[in-house]
Amino acid sequence: MSDWSLSQLFASLHEDIQLRLGTARKAFQHPGAKGDASEGVWIEMLDTYLPKRYQAANAFVVDSLGNFSDQIDVVVFDRQYSPFIFKFNEQIIVPAESVYAVFEAKQSASADLVAYAQRKVASVRRLHRTSLPIPHAGGTYPAKPLIPILGGLLTFESDWSPALGMSFDKALNGDLSDGRLDMGCVASHGHFYFNNIDSKFNFEHGNKPATAFLFRLIAQLQFSGTVPMIDIDAYGKWLAN
């Protein structure tokens, strides 16, 4: 009989994330450096544990009309079926059709940060996305419906007390349209998600928050399926400009 413990493995994953986020908070005094370090912890976690069809990175998102999103701390995008990802001077630019999820990653949750994250998420969801019919041996399948882009917030701490209480809920309910934050994690306290059945936010306290958030994200990505077939010609027209 093996000496492995699944419970201990899950706990170790969360403890590693929490420790590294805490170290970033203590070790860096400059807000920009502190933010970059925290962002890097979340990106590394997602790149390590999400299936390899997904990639996570700090990126801009662009559509075929030439519109760009704000810079997004963590973009989860398709790497298996995406025909192109731009990289220029260390900046990554992802076509809107390839995006599964976007997250704002900062040190501590607050009303201002929630509103800021909502604006960032909305800047991605408002982009134009194409979807072409899919060819097969007998003809074509209809164009795949566009998948919902998940939005969220990732932090180490919360400015509120209690950390996941009514104030947090009020801030999240400030935008339930293009800027809605579907899920997120406050690594020191718990995670949250929007319950589509009850149309309200649920808060889960403790219980290895980083690991619980990761599992919920993976489950949501499974329901998303694959990204639509991108219209390359719609992007190619910019070659003539």
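Every residue, even glycine, has its Cβ placed from backbone N, Cα and C.
Just the original residues are modelled here, none of the noted substitutions.
According to Swiss-Prot:
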type	residues	note
MUTAGEN	TRP4 to Ala	Decreased hexamer formation, retains endonuclease activity
MUTAGEN	LEU19 to Ala	Wild-type hexamer and endonuclease activity
MUTAGEN	LEU19 to Asp	No hexamer formation, no endonuclease activity
MUTAGEN	ALA27 to Glu or Lys	No hexamer formation, no endonuclease activity
MUTAGEN	ASP73 to Asn	Loss of endonuclease activity, no phage immunity
ACT_SITE	ASP73	active site
BINDING	ASP73, GLU104	Mg(2+) binding site
ACT_SITE	GLU104	active site
ACT_SITE	LYS106	active site
MUTAGEN	HIS136 to Ala	Loss of endonuclease activity
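For HIS136 (mutagenesis position), applying a Cβ distance below 8 Å and a minimum sequence separation of six or more within one chain yields no residues. Counting only the Cα atoms, the space from LEU19 (mutagenesis position) to LYS106 (active site) is about 15 angstrom. In this structure, the C-alpha atom of ASP73 (mutagenesis position) lies 5 angstrom from that of GLU104 (Mg(2+) binding site). In sequence order, ILE72, ASP73, VAL74, LEU113, TYR116, ALA117, LYS120, VAL121, GLY152, LEU153, LEU154 constitute the residues six or more apart from GLU104 (Mg(2+) binding site) in its chain with CB-CB distances below 8 Å.
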